[in-house]
Amino acid sequence: MVHLTDAEKAAVSCLWGKVNSDEVGGEALGRLLVVYPWTQRYFDSFGDLSSASAIMGNAKVKAHGKKVITAFNDGLNHLDSLKGTFASLSELHCDKLHVDPENFRLLGNMIVIVLGHHLGKDFTPAAQAAFQKVVAGVATALAHKYH
């Protein structure tokens with residue numbers, strides 16, 4: 001559960017409506033793979049991840065980023081029940097994919113960075129604080145099934 005004030009909820013909703021989620025997802029995942037190269041080990045099947053330009057132009061990175069942002073959007077629609085919303089994804093990433101749960105926090109930070117880039121001056125410090133709460137809540141929900 002994420003506790004947002006009414007003003008924070010309004011800011012998140014308003015700004016999210018301005019976002020091209022296809023672009024944000026691919027860019028956020030791409031940045032994660034560039035900035036934290038050890039995360040590439042989870043994406044062996046994605047082909048060329050040899051450089052920043054290869055990663056940022058990789059169609060599989062962009063496609064998976066779109067899936068990530070689609071799930072994130074689902075979380076935005078269920079802020080009061082994030083653990084339930086992300087239960088199956090948490091289980092998948094824990095039991096089958098064996099993803100280090102710290103990576104969820106890192107990806108959340110990449111999402112916030114990309115939002116700042118795309119939204120410019122509209123992404124005020126208060127809006128950033130609200131989105132940081134959201135990505136922290138999503139990261140916690142995704143890590144919920146870890147033992």
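Each residue, glycine too, has its Cβ placed from N, Cα and C.
At each noted site, the model still has the original residue.
Since the structure is predicted, the reported quantities are computational estimates derived from the model, not experimental observations.
According to Swiss-Prot, the protein has these features:
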- 3-147: domain 'Globin' (DOMAIN)
- CYS14 to Gly: In allele S and allele W1 (VARIANT)
- SER21 to Ala: In allele S (VARIANT)
- HIS64, HIS93: heme b binding site (BINDING)
- ASP74 to Glu: In allele W1 (VARIANT)
- VAL135 to Met: In allele W1 (VARIANT)
- THR140 to Ala: In allele S (VARIANT)
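All features noted in Swiss-Prot, drawn onto the structure.
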{"residue": "CYS14", "record": "variant position", "DSSP class": "helix"}
{"residue": "SER21", "record": "variant position", "DSSP class": "helix"}
{"residue": "HIS64", "record": "heme b binding site", "DSSP class": "helix"}
{"residue": "ASP74", "record": "variant position", "DSSP class": "helix"}
{"residue": "HIS93", "record": "heme b binding site", "DSSP class": "helix"}
{"residue": "VAL135", "record": "variant position", "DSSP class": "helix"}
{"residue": "THR140", "record": "variant position", "DSSP class": "helix"}
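Shown are the variant positions CYS14, VAL135; the one with the most C-beta atoms within 10 angstroms of its own C-beta is VAL135. Here the candidates are the variant positions CYS14, SER21, ASP74, THR140, and by Cα distance the one nearest HIS93 (heme b binding site) turns out to be THR140. Note: the Cα of HIS64 (heme b binding site) and the Cα of VAL135 (variant position) are spaced 18 Å from each other. Rounded to the nearest whole angstrom, the C-alpha distance between VAL135 (variant position) and SER21 (variant position) is 15. Separation of the C-alpha atoms of CYS14 (variant position) and ASP74 (variant position): 16 Å, rounded to the nearest whole number. The C-beta environment of ASP74 (variant position), restricted to residues of the same chain at least 6 apart in sequence and closer than 8 Å, consists of THR85.
The distance from the Cα of SER21 (variant position) to the Cα of THR140 (variant position) comes to 22 Å. For the domain 'Globin' (3-147), the model's average pLDDT works out to 91.
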